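Visitor: Quick one: the structure is below, and I'll ask about it shortly.
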Amino acid sequence: MGNKQTIFTEEQLDNYQDCTFFNKKDILKLHARFYELAPNLVPMDYRKSPIVHVPMSLIIQMPELRENPFKERIVEAFSEDGEGNLTFNDFVDMFSVLCESAPRELKANYAFKIYDFNTDNFICKEDLEMTLARLTKSELEEDEVVLVCDKVIEEADLDGDGKLGFADFEDMIAKAPDFLSTFHIRI
């Protein structure tokens, strides 16, 4: 009796703790956030593991993502269905990877997916152009964009193939002291 939570079984909570950087309290807080996004869709009882997809259009309205120029790409990177719709597991994964406790390697893996717009497992000049357009709100002149993209490829392309593989990207991220402090969101 009493106020014991019944949103998840103890086993489910233990599994979430094992697979994320969160404790039980954080997981319950995340469920509350997920529920707030779509109260008519998200159940309060997850003990039977319902599969509910919250549409990307609702996810990107969260304060943590609303102003981010990569909000759709972030949500798509964590979406199992590839359309940006998130299950609770996807939602927890997104917050776990973007939390301050997640290691640089894990963050780099997802950052690479986010910046790989054409999903060819490389960051090519076109991907860099799209990244710059989002970061600068398309305020750079075309010749400036070309110059910046060429310089990034020149500096970061370790194997000289004209594009950045994950190893190139990871090396570049390792040299960016502010990557960890900027690639995160709080619950």
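From the backbone N, Cα and C atoms, a Cβ is placed for every residue, glycine too.
Substitutions noted, but not modelled.
According to Swiss-Prot, the record shows the following:
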- Glu64 to Asp: Causes deafness; decreases interaction with TMC1 and TMC2; reduces MET currents (MUTAGEN)
- 66-101: domain 'EF-hand 1' (DOMAIN)
- Asn68 to Gln: Disrupts interaction with TMC1. Disrupts mechanoelectrical transduction (MET) in hair cells (MUTAGEN)
- 103-138: domain 'EF-hand 2' (DOMAIN)
- Ile114 to Phe: Weakens interaction with TMC1 (MUTAGEN)
- Leu140 to Arg: Disrupts interaction with TMC1 (MUTAGEN)
- 144-179: domain 'EF-hand 3' (DOMAIN)
- Val152 to Phe: Disrupts interaction with TMC1. Disrupts mechanoelectrical transduction (MET) in hair cells (MUTAGEN)
- Asp157, Asp159, Asp161, Lys163, Asp168: Ca(2+) 2 binding site (BINDING)
- Arg186 to Trp: Causes deafness; decreases interaction with TMC1 and TMC2; abolishes localization of TMC1 to stereocilia; reduces localization of TMC2 to stereocilia; reduces calcium permeability and conductance of MET channels in hair cells (MUTAGEN)
Visitor: Express the distance between the Cα positions of Leu140 (mutagenesis position) and Glu64 (mutagenesis position) as a whole number of Å.
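Guide: That comes out at 26 Å between the alpha carbons.
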Visitor: Checking your reading of the structure: which of the mutagenesis positions Glu64, Asn68, Ile114, Arg186 lie inside a 10 Å Cα sphere centred on Lys163 (Ca(2+) 2 binding site)?
Guide: none
Visitor: Other residues with Cβ within 8 Å of the Cβ centroid of Asp157, Asp159, Asp161, Lys163, Asp168 at the Ca(2+) 2 site?
Guide: Phe122, Ile153, Ala156, Leu158, Gly160, Gly162, Leu164, Gly165
Visitor: Could you round the CA separation between Glu64 (mutagenesis position) and Val152 (mutagenesis position) to a whole angstrom and send it over?
Guide: 28
Visitor: In the structure shown, which of the recorded positions Glu64, Asp161 has the fewest other Cβ atoms within 10 Å?
Guide: Asp161
Visitor: How big is the Cα-to-Cα gap, in Å, between Arg186 (mutagenesis position) and Asp168 (Ca(2+) 2 binding site)?
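Guide: About 28 Å separate the Cα atoms of these two residues.
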Visitor: Among the recorded positions Lys163, Arg186, which residue has the largest number of other Cβ atoms within 10 Å of its own Cβ?
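Guide: Buried the deepest by this measure is Lys163.
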Visitor: Among the binding-site residues listed here, Asp157, Asp159, Asp168, whose Cβ has the fewest other Cβ atoms inside 10 Å?
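Guide: Per-residue Cβ counts within 10 Å for the binding-site residues Asp157, Asp159, Asp168 bottom out at Asp159.
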Visitor: Residues with Cβ closer than 8 Å to the Cβ of Asn68 (mutagenesis position), same chain and 6+ apart in sequence?
Guide: Ile74
Visitor: Around Leu140 (mutagenesis position), how many other C-beta atoms are within 10 angstroms of its C-beta?
Guide: 16
Visitor: What Cα-Cα separation, expressed in whole Å, is found between Asp159 (Ca(2+) 2 binding site) and Ile114 (mutagenesis position)?
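Guide: Per the Cα atoms, Asp159 (Ca(2+) 2 binding site) and Ile114 (mutagenesis position) stand 22 Å apart.
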Visitor: Let's see if you can do this one: DSSP helix, strand and coil counts over the domain 'EF-hand 2' (103-138), in that order.
Guide: 24 helix, 1 strand, 11 coil
Visitor: Which value does the mean pLDDT take for the domain 'EF-hand 3' (144-179) in this predicted structure?
Guide: 94
